[in-house]
Amino acid sequence: MVNLVIVSHSSRLGEGVGELARQMLMSDSCKIAIAAGIDDPQNPIGTDAVKVMEAIESVADADHVLVMMDMGSALLSAETALELLAPEIAAKVRLCAAPLVEGTLAATVSAASGADIDKVIFDAMHALEAKREQLGLPSSDTEISDTCPAYDEEARSLAVVIKNRNGLHVRPASRLVYTLSTFNADMLLEKNGKCVTPESINQIALLQVRYNDTLRLIAKGPEAEEALIAFRQLAEDNFGETEEVAPPTLRPVPPVSGKAFYYQPVLCTVQAKSTLTVEEEQDRLRQAIDFTLLDLMTLTAKAEASGLDDIAAIFSGHHTLLDDPELLAAASELLQHEHCTAEYAWQQVLKELSQQYQQLDDEYLQARYIDVDDLLHRTLVHLTQTKEELPQFNSPTILLAENIYPSTVLQLDPAVVKGICLSAGSPVSHSALIARELGIGWICQQGEKLYAIQPEETLTLDVKTQRFNRQG
């Protein structure tokens, strides 16, 4: 049995969709709960994660609960609700990307017939097929399986085999974006039939281009030929990275000791409701992004001044990642539709991007979510005018945290910060790479046992075995 939850910004819309869906039911074989609008008579449009949680709980007496959402923060509220639910209930829940009205009606009919959760989702996702056919539009199945447009006589293409050991991660992808942006041509990058625009470093990353993958550039326009030549030269140069046949041999790192210090970045308070105009909020966001881009230029220069070219390339890549027109466009759309603050819109957009990275199955690319979180934090600091200063240490210290941003690690003094020990994190994150380059001991993914450590307790990190020892 599958029950449904409808999540909408508008109470009237949510109830209306629910009313339509119940017309499809001939029995109580599918329960429907509504979580729509917020309890504020003056500003009733919005979503509430607690409401979503309670709605799910009210229909959790089924094998699965399918959550249908309209847009924007409805998805974020649903994801937050999953974190609030008891694990045994959360395990039953699936979130559906289908259109709210047609998808809910199709899901209701399917669930009422006794279909399993996968069939219900399939029917919801294909709910627009009848309308497409009536309007003479191509099937969505065709679009999903072949997202690249058909070649025409003017379009040229060139395929290369990627020889970068870690694929097209942030640094080589940023080199690709920068290089192709200089040509007057319409371009697409294609891998296995899926196309993205080379203007967006984030779209390129989500293609998950790995070592030995074939990547094709399709170009059309006055400078198409020049773009293809530059693309080939980039590939031959491994997109600016040194070609390595095998992973580099890590230098042996001796155990490091110090006093435990729990580190947490400053928390930025994000208000959803805005008292400003949309244009004023857009200006605030652009200014905060500009300030963050200046921060990244400073970090790049700091690394270059220390002869750390690989680290400088990381923050140069961050600059490209942040300066992505699609991110600003998505945030501007939220500002238009939800009349929210710039920080709320930006948080929504970058959290969604961070989650997309976390869902990748390539460990190296997956770890880039930490870079996105770093950029979000830095921008929120500027938007909320929050003062942030790193703690100063006078004796050997081991930093303890759930995770730590790359920009934070670069600003640490390795003379006193001897090691970093995380409950989460990733051994292939840029934070880990920077720590190793600076000679700071690094262990991660230690889980809850990390929090048994007392502040000021003496710790020794064994980097080789990825374990810590408490010395009282």
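Yeah, the Cβs are placed from backbone N, Cα and C, and that goes for glycine too.
Lifted from Swiss-Prot, the feature list:
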DOMAIN    1-135  domain 'PTS EIIA type-4'
MUTAGEN   H9 to A  Loss of phosphotransfer activity
DOMAIN    155-242  domain 'HPr'
MUTAGEN   H169 to A  Loss of phosphotransfer activity
ACT_SITE  H169  active site, pros-phosphohistidine intermediate
MUTAGEN   H430 to A  Loss of phosphotransfer activity
ACT_SITE  H430  active site, tele-phosphohistidine intermediate
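Each residue contributes its Cα atom, and for H169 (mutagenesis position) and H9 (mutagenesis position) those atoms are 36 Å apart.
When each of the mutagenesis positions H9, H169, H430 is scored by how many other Cβ atoms sit within 10 Å of its Cβ, H9 comes out lowest.
Counting only the Cα atoms, the space from H430 (mutagenesis position) to H9 (mutagenesis position) is about 37 angstrom. Broken down by DSSP into helix, strand and coil, the domain 'PTS EIIA type-4' (1-135) contains 66 helix, 22 strand, 47 coil.
The secondary structure of H169 (mutagenesis position), as reduced to three states from DSSP, is coil rather than helix or strand. In this structure, H430 (mutagenesis position) is part of a helix by DSSP.
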